[in-house]
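Novice: The structure's right below; bear with me while I get my questions together.
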Amino acid sequence: MFSTKALLLAGLISTALAGPWANICAGKSSNEIRTCDRHGCGQYSAQRSQRPHQGVDILCSAGSTVYAPFTGMIVGQEKPYQNKNAINNGVRISGRGFCVKMFYIKPIKYKGPIKKGEKLGTLLPLQKVYPGIQSHVHIENCDSSDPTAYL
């Protein structure tokens, strides 16, 4: 009886720690956060030149398929920059109590339903704009809170 309860509890804890979102990038077994490089660090609130980082950077190879983290609606395009550089693209997704902005992807669509784990788009070539940076998807909650626990 005790071992059954222990196994059940261990399963619940590992599920909770894994977060409710799907893996973001094809070819990755988990949502690994970008470490530090000369362009900064990928964790939430990492200091940037003028402000703290408002999202989390998930490692992903350029050209890789990017997946929806949860079931919801793609509600529009998001652009992280004021210019028209090669990586200035992304989407906003809302649903299941979540709202996120995902940057540096070429989405398959800018509006409409999407399911958790469904192809959302393709990672853009960050190296063209930031040589030496670790390629990644930027994901941030719409309310600027820390998304790390859901990853």
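Each residue, glycine too, has its Cβ placed from N, Cα and C.
Quick caveat, the model's predicted, so the values are computed rather than measured.
Features from Swiss-Prot:
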BINDING   His53, Asp57, His138  Zn(2+) binding site
MUTAGEN   Tyr104 to His  No metalloendopeptidase activity
Novice: Just to verify: the residue among His53, His138 with the fewest other Cβ atoms within 10 Å, which of the binding-site residues is it?
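Specialist: Checked His53, His138; of these binding-site residues, fewest Cβ neighbours within 10 Å: His53.
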Novice: Roughly how many Å separate the Cα of His53 (Zn(2+) binding site) from that of Tyr104 (mutagenesis position), to the nearest whole number?
Specialist: 15
Novice: So which of the recorded positions is most packed in, judged by how many other Cβ atoms lie within 10 Å of its Cβ, out of Asp57, Tyr104?
Specialist: Asp57
Novice: In the same chain, outside His53, Asp57, His138, whose C-beta lies within 8 angstroms of the Cβ mean position for the Zn(2+) site?
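Specialist: Surrounding the site, in chain order, are Arg34, Gly40, Gly42, Ala46, Gln54, Gly55, Val56, Phe103, His136, Ile139, Glu140.
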Novice: Return only the integer: C-alpha distance in Å from Tyr104 (mutagenesis position) to Asp57 (Zn(2+) binding site).
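Specialist: Distance between the two Cα atoms comes out at 10 Å.
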